[in-house]
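Participant: Dumping the structure here so I can ask a few things about it.
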Amino acid sequence: MEESPPKQKSNTKVAQHEGQQDLNTTRHMNVELKHRPKLERHLKLGMIPVVYMKQGEEILYPAQSLREENLIQNFTSLLLLQKLCPKDPENMIRKSWASCVPEEGGHMINIQDLFGPNIGTQKEPQLVIIEGAAGIGKSTLARLVKRAWKEGQLYRDHFQHVFFFSCRELAQCKKLSLAELIAQGQEVPTAPINQILSHPEKLLFILDGIDEPAWVLADQNPELCLHWSQRQPVHTLLGSLLGKSILPEAFFLLTTRTTALQKFIPSLPMPCQVEVLGFSGIERENYFYKYFANQRHAITAFMMVESNPVLLTLCEVPWVCWLVCTCLKKQMEQGRVLSLKSQTTTALCLKYLSLTIPDKHRRTQVKALCSLAAEGIWKRRTLFSESDLCKQGLDEDAVATFLKTGVLQKQASSLSYSFAHLCLQEFFAAISCILEDSEERHGNMEMDRIVETLVERYGRQNLFEAPTVRFLFGLLGKEGVKGMEKLFSCSLHGKTNLKLLWHILVKSQPHQPPCLGLLHCLYENQDMELLTHVMHDLQGTIVPGPNDTAHTVLQTNVKHLVVQTDMELMVATFCIQFYCHVRTLQLNMEKQQGYALISPRMVLYRWTPITNASWEILFYNLKFTRNLEGLDLSGNSLRYSVVQSLCNTLRYPGCQLKTLWLVKCGLTSRYCSLLASVLSAHSSLTELYLQLNDLGDDGVRMLCEGLRNPVCNLSILWLDLSSLSAQVITELRTLEEKNPKLYIRSIWMPHMMVPTENMDEEAILTTLKQQRQESGDKPMEILGTEEDFWGPTGPVATELVDRVRNLYRMPQMMVPTENMDEEDILTSFKQQRQQSGANPMEILGTEEDFWGPIGPVATEVVYRERNLYRVQLPMAGSYHCPSTRLHFVVTRAVTIEIEFCAWSQFLDKTPLQQSHMVVGPLFDIKAEQGAVTAVYLPHFVSLKDTKASTFDFKVAHFQEHGMVLETPDRVKPGYTVLKNPSFSPMGVVLRIIPAARHFIPITSITLIYYRVNQEEVTLHLYLVPNDCTIQKAIDDEEMKFQFVRINKPPPVDNLFIGSRYIVSGSENLEITPKELELCYRSSKEFQLFSEIYVGNMGSEIKLQIKNKKHMKLIWEALLKPGDLRPALPRIAQALKDAPSLLHFMDQHREQLVARVTSVDPLLDKLHGLVLNEESYEAVRAENTNQDKMRKLFNLSRSWSRACKDLFYQALKETHPHLVMDLLEKSGGVSLGS
């Protein structure tokens, strides 16, 4: 439902054109009925702002219909993806397919978050790189930042001065001083240079198009401090700024097409990367309203585009959206019927030329324009003087025409000219290559020269990413050649042009893997023969990735590709159909249920939202499937309209899909009528997988109607039969009997009850077969293997936990856990195992797992430093985690993220501490809305002994607008229960009278840690409230100093906050301090403990804690020498046996930078051996431990292997647990010495 906008006067100005009506009035509208409500809504919300053009800027709107101010509102809804920090800055993420599952690429952000904490480092970046494809809106976004700052809407508190530079213009200057550079970056002087430079941390430099000029921005004088008035070459000045030898505290925003910035900015520090992905769905539509001054024209144009999924997808790129609008506007002006059948950007450009360039200029003047464009591309020039134009043979009349039609622009600040957009210049350059080559003056030599020029300009690795190369592929396709011949009234030599394509492919393919760039080129070409031939050559041998442990043999033919946008999705799905080595297309990898991935498949990953438009273009491309036989959409939540579009595609005559997976897609009985319509049609579908969907009896009956149709070709149907009634199951069996080719299979077979106690394997199998025959279940096959556990419900799959250790898990223990406490759940599991005779079989789970209907579900560490965890609950039910004491009741499969928070981060900003007492941990929980019906938040108040009312318990929510106190639905021992919760940082507090704080009984825990140093034992003893975030903080702190926890029972009695306790023990123990206060301190604060020096622990010792006031014993523990586990497992021998691998230091660089928490002891051990005095002090001078480690690794580039071995030995001595953890995660072997 749309929210009603606030009644306020809009400050949005509106463009007017030649007496056209004002867009803010609706009195005289005469538009199509379909779009009237939508347009009126946009007008009320102020979503149709004015758009202006500023001379000399890459703004893609016709000058005659727009004013010359306020560019800011044009691209406010560009999709921005903040990437995770690259592991190797010199080899940024390439969009090529691989055999392993890719790591998640980042998350979507708003423009306000560009200089917010980075998702990888949690630091505010000094350098932000805006990257993206050609024409995606990077430059406009950069100008938006400058304008929004100037108007006080963005970063006003962060920066005092913001300077904007177009690098294409900056490259025209030979030498500049810092003062001249700053003056050039301001529209008007704002302050004296001395005042500006006095606060460099408040300066932002925006460098637009940093990769356009042919320069290398090296820091030539890193040690030289230059005066701001001293002039030097521009590239040197910029290199010094980016290299931090000048104004090291300043901030930078760079825009670039390429991610390989290290090539021409060698001193570039680690940036925050943000990729511009183009327009969101609503912004595509809004653009039409911005472009056309006449609202009816806007509606008509967008309706035409919206009816064509390919054209709508192409409009995701702002530059292409401008191209489409311009073509439609020209057709309107010329009185033509609106028609755009273009399927590619190249075809749109040819259409644009045919509509805008008069016939008299096409033969000679357009060729001259193409030569000008090509010369500029090869020399990295985008600005041209009048003499440049004359040199290419462009006359005044032609230049005036090109300016009038918008092909060329004249710069207001100079006498220079430029193309309306860099992409347009690259398109003309591509035409120039073909026209020159087609003259056949030099034959193959000319082709070699063109290809070598392309390689020199873009590099082999980025050749297919270059728009010029993509345009070449498009122009040399059959439709492209026809368009050029018609445009230039000439005949092009097809064979010669085809040779040029093969030259490009041969030159580049050996140097790069199959990537999205190549697919883009092939898509532009659209030639079926070329697509088939090239895609056939891409087979290669795929090696299983590190995450492919479950099906190592079967998944060697699985390839993975990340597609972030609808454009990439369209290109990938179009080309993959010609790839004969892929039989199945899968969108977003989901762990499969009950079937093996046998067919060769391509898995497409997408971290950005999948919209209706995304599904539309996917299904549009699948109407002609060619080599594809299977489609797997498992794990994607599908709306009804999406399934409707899918079924329309499946019924299309050209669609030859045979297998469809819709496992866990949120389907209900309502969807079954759509699927039944496919079964009743002459579709090619033979296998359908519908497990883990709530279809119900009614839905399955609809499917049965489709299955009864004589034209139905389905032979295999997978369903969950456990929730179906006996009547429907009988109906399915009857269908199988009547149709011998039909097999209906199920994961669960609950009606099969076999007493398996004291039966051997043969007896179990025999009994199962007999029972199936007796129940008439013969057609239904029980899918199981020799590795499964066969029991009352048939085969139970054994899950591989660790292949190297031969560790397996049997998770299928069915326990109703609703309203059960931790102890009840564990007891129920034990009882069930005893009753089933499963005593020898251990359920492999830990206290960190969530225990639910099918046993333990592992918790995944997302970000260790932030204490951020993720658990994927596989089905509806109740789940409890013993270590955190969190408890969720969920209605369906859901992924939940849990972050441990510190109360001090939030409470310091509120008066809550005076009236309320913290009585539980603080969690930041994220889950899909509606999936969690109840959450049990732990508290440590003893209800049986407290006089506090359960009405005094509150759940504190910390939200953007402030804090909210919510009354829980229920309070029970150890938990408060919220039903249908909304999530934010949340935890339990208790309303109190301040004087009563020390009379609240709480449950507490004791934590004991030990460290053995040369056979002398030191213990640390803590007494703290039962709060998992505090325990985790203590664990982490003790681990820094190589202390290991010993598990001992907690105090039996309830204790009181503020009470004091005496620590004592056996004779000859040195205890400091001997008195402990039980207090609640936030997990970020220092926790109180007693240090106990034992000496040589040859025999057992006793520890006791007594209440100081009454000297009552509240806790006692006996420590034996056997409680002290060996410090480290075998490492040395593993290292001796290791082959020649990457050194431990290099292999674990990222983890060491993030996790070495005490650098100075490490430096002390390296001092004099590896580090000289200067290097030692240089590392110590860094502010943070992470910066110190980065500096140390920077110095290590010149180290020999022997020096790295010394580093490894020092690290083992100072951080043995970290070394151990890294070795275990890497398989136990990493060459260090």
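For all residues, glycine too, the Cβ spot is worked out from N, Cα and C.
OK, Swiss-Prot features for this one:
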DOMAIN    126-435  domain 'NACHT'
BINDING   Gly132, Ala133, Ala134, Gly135, Ile136, Gly137, Lys138, Ser139  ATP binding site
MUTAGEN   Glu629 to Ala  Increased IL1B release under basal conditions. No effect on IL1B release in response to LT or metabolic inhibitors
MUTAGEN   Arg651 to Ala  No effect on IL1B release under basal conditions, nor in response to LT or metabolic inhibitors
MUTAGEN   Thr659 to Ala  Spontaneous IL1B release under basal conditions, loss of response to metabolic inhibitors and to LT; when associated with A-658
MUTAGEN   Val663 to Ala  Spontaneous IL1B release under basal conditions, loss of response to metabolic inhibitors, no effect on the response to LT; when associated with A-664
MUTAGEN   Thr686 to Ala  Spontaneous IL1B release under basal conditions, no effect on the response to metabolic inhibitors, partial loss of response to LT; when associated with A-687
MUTAGEN   Asp698 to Ala  No effect on IL1B release under basal conditions, nor in response to LT or metabolic inhibitors; when associated with A-701 and A-702
MUTAGEN   Arg701 to Ala  No effect on IL1B release under basal conditions, nor in response to LT or metabolic inhibitors; when associated with A-698 and A-702
MUTAGEN   Asp720 to Ala  Spontaneous IL1B release under basal conditions, loss of response to metabolic inhibitors and to LT
MUTAGEN   Glu731 to Ala  Increased IL1B release under basal conditions. No effect on IL1B release in response to LT or metabolic inhibitors
MUTAGEN   Ile744 to Ala  Spontaneous IL1B release under basal conditions, loss of response to metabolic inhibitors and to LT; when associated with A-746
DOMAIN    850-1133  domain 'FIIND'
DOMAIN    1143-1226  domain 'CARD'
Participant: Where does Thr659 (mutagenesis position) sit by DSSP, helix, strand or coil?
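Facilitator: DSSP call for Thr659 (mutagenesis position): strand.
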Participant: Can you tell which of Ala133, Ala134, Ile136, Val663, Ile744 has the least company, meaning the fewest other C-beta atoms within 10 angstroms of its C-beta, among these recorded positions?
Facilitator: Ala134
Participant: If you count other C-beta atoms within 10 angstroms, which of the recorded positions Lys138, Arg651 is the most crowded?
Facilitator: Lys138
Participant: Quick check: which same-chain residues outside Gly132, Ala133, Ala134, Gly135, Ile136, Gly137, Lys138, Ser139 lie with their CB within 8 A of the centre of the ATP site CB atoms?
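Facilitator: Once Gly132, Ala133, Ala134, Gly135, Ile136, Gly137, Lys138, Ser139 are set aside, the remaining close residues are Arg257, Val276, Gly278, Val317, Pro318, Trp319.
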Participant: Please identify, from the mutagenesis positions Glu629, Asp698, Asp720, Glu731, the residue with the sparsest Cβ neighbourhood, meaning fewest other Cβ atoms within 10 angstroms.
Facilitator: Asp698
Participant: Taking the Cα of Val663 (mutagenesis position) as the centre, which of the binding-site residues listed as Ala133, Gly135, Gly137, Ser139 lie within 10 Å of it?
Facilitator: none
Participant: Look at each of the binding-site residues, Gly132, Gly137, and point out the one with the fewest other Cβ atoms around it within 10 Å.
Facilitator: Gly132
Participant: If you count Cβ atoms within 10 Å of the Cβ of Arg701 (mutagenesis position), leaving out that atom itself, what do you get?
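Facilitator: Within a 10 Å radius of the Cβ of Arg701 (mutagenesis position) lie 18 other Cβ atoms.
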Participant: List, in sequence order, the same-chain residues at least six positions removed whose CB sits under 8 Å from that of Thr686 (mutagenesis position)?
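Facilitator: Correct list: Lys658, Thr659, Asn713, Leu714, Ser715, Ile716.
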Participant: How does the domain 'CARD' (1143-1226) divide up by DSSP, counting helix, then strand, then coil residues?
Facilitator: 65 helix, 3 strand, 16 coil
Participant: Using all protein chains in view, find how many other C-beta atoms are within 10 Å of the C-beta of Gly135 (ATP binding site).
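Facilitator: Its Cβ shell of radius 10 Å holds 25 other Cβ atoms.
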Participant: Which recorded positions (Ala133, Ala134, Gly135, Ser139, Glu731) fall within 10 Å of Arg701 (mutagenesis position) by Cα distance?
Facilitator: Glu731
Participant: Measuring Cα to Cα, how far is Gly135 (ATP binding site) from Glu629 (mutagenesis position) in Å?
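Facilitator: With distance taken Cα to Cα, Glu629 (mutagenesis position) is 35 Å from Gly135 (ATP binding site).
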Participant: Tell me which of the mutagenesis positions Glu629, Asp698, Asp720, Glu731 ends up closest to Ala133 (ATP binding site) in space, Cα to Cα.
Facilitator: Glu629
Participant: For Gly137 (ATP binding site) and Asp720 (mutagenesis position), determine the Cα separation and express it in whole Å.
Facilitator: 48
Participant: I'd like the Cβ neighbour count for Ser139 (ATP binding site), meaning other Cβ atoms within 10 Å of its Cβ, all protein chains included.
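Facilitator: Summing over all protein chains shown, Ser139 (ATP binding site) has 21 other Cβ atoms within 10 Å.
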